[in-house]
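In Swiss-Prot, a mutagenesis experiment is listed as Tyr64 to Phe, annotated with the note In esc1; induces homeotic transformation; when associated with R-240. What Swiss-Prot notes for the published mutagenesis of Leu240 to Arg is this: In esc1; induces homeotic transformation; when associated with F-64.
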Amino acid sequence: MSSDKVKNGNEPEESEESCGDESASYTTNSTTSRSKSPSSSTRSKRRGRRSTKSKPKSRAAYKYDTHVKENHGANIFGVAFNTLLGKDEPQVFATAGSNRVTVYECPRQGGMQLLHCYADPDPDEVFYTCAWSYDLKTSSPLLAAAGYRGVIRVIDVEQNEAVGNYIGHGQAINELKFHPHKLQLLLSGSKDHAIRLWNIQSHVCIAILGGVEGHRDEVLSIDFNMRGDRIVSSGMDHSLKLWCLNTPEFHHKIELSNTFSQEKSTLPFPTVTKHFPDFSTRDIHRNYVDCVQWFGNFVLSKSCENAIVCWKPGQLHQSFEQVKPSDSSCTIIAEFEYDECEIWFVRFGFNPWQKVIALGNQQGKVYVWELDPSDPEGAHMTTLHNSRSVATVRQIAFSRDASVLVYVCDDATVWRWNRRQTTSI
């Protein structure tokens, strides 16, 4: 891959970055499409829902820096910053598209620098998602990636080789997330309607979430809360489900997985199956729910309806423990509206430390909301757009301090924007 960069300027030059592996190929077909949604009609207003009135701002919070194009020419579906690195360490992120996972550094002075590119041995693989962790013994950065083939690859970034391969899901994997504190725990959501919890240190599947009252269609998005004791999931069945891990059974299974040895044990690991979520609702969205993340005790979720919804289970005054599993009621806190994004598998970026959300649309534009913790409905919204950014924006990621915003597109481009120095987030 070349290291050509596009620098700041009013008339940016186009630049392509290649992986240097011409043997890897990509075939577009309907089975790997991430675009079609069941309805292209605009979202209808529903009773009790409050629209967020964004406060006007004089200029965009972020300024264009550079963009590159990966030479596979295919959709890039996923992007993730390594937020585990220290404040003084380089800002590193990875992209997932075609059968490749590409790692870049964002130098402080601007631009993008290629660090590594991993090409899956299966040329038919299409990666949809990636997530960062590190080896608990060596502290080497690890990158998990998965997609169309339903196989999770855990890659040692420095060695540029897979050190773990996890097979269990029957179909494609749509999202991966690592536990915020126990970084050997990896969560995966799949087209097979199930969520799995893995231990990448002992290479076992700890739990399967799904079944009797689980998702009825593809699981599209998953997330741990900041404490790591709850999971939220969403899917094609229009539902959002919450799963608690703070039970004696889960504590025991997680501890057991840390010491379990497949070589020494004559029996397989006793994977637990949780058929019943601790909360479930279909009252928030009327279409595929393709992105969900925790915001403290609130949940941010979106569908193909031109709005990100901030909500919580039960009534506003209720704690999660007071909400019964049989109660599907929920409270809408705020909505963040945008335009021209009515296809599925378009995922927003959220920086919980700096309270900023960003989402792209089908026209290559990006909406950025700077949240006011004292007034969730009074978010500042600005729009980012470069004349050369015209393809669907699939996912957005922020650096830990939110100084850099990166997004990836259907035309194989990767875009970097820098926070303006005068902007306070």
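Just so it is clear, glycine is given a Cβ too, placed from its N, Cα and C backbone atoms.
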Winner by Cβ contact number (other Cβ atoms within 10 Å) across the mutagenesis positions Tyr64, Leu240: Leu240
Conformational class of Leu240 (mutagenesis position) under the three-state DSSP mapping: strand
Inter-residue Cα distance where the pair is Tyr64 (mutagenesis position) and Leu240 (mutagenesis position), in Å: 35
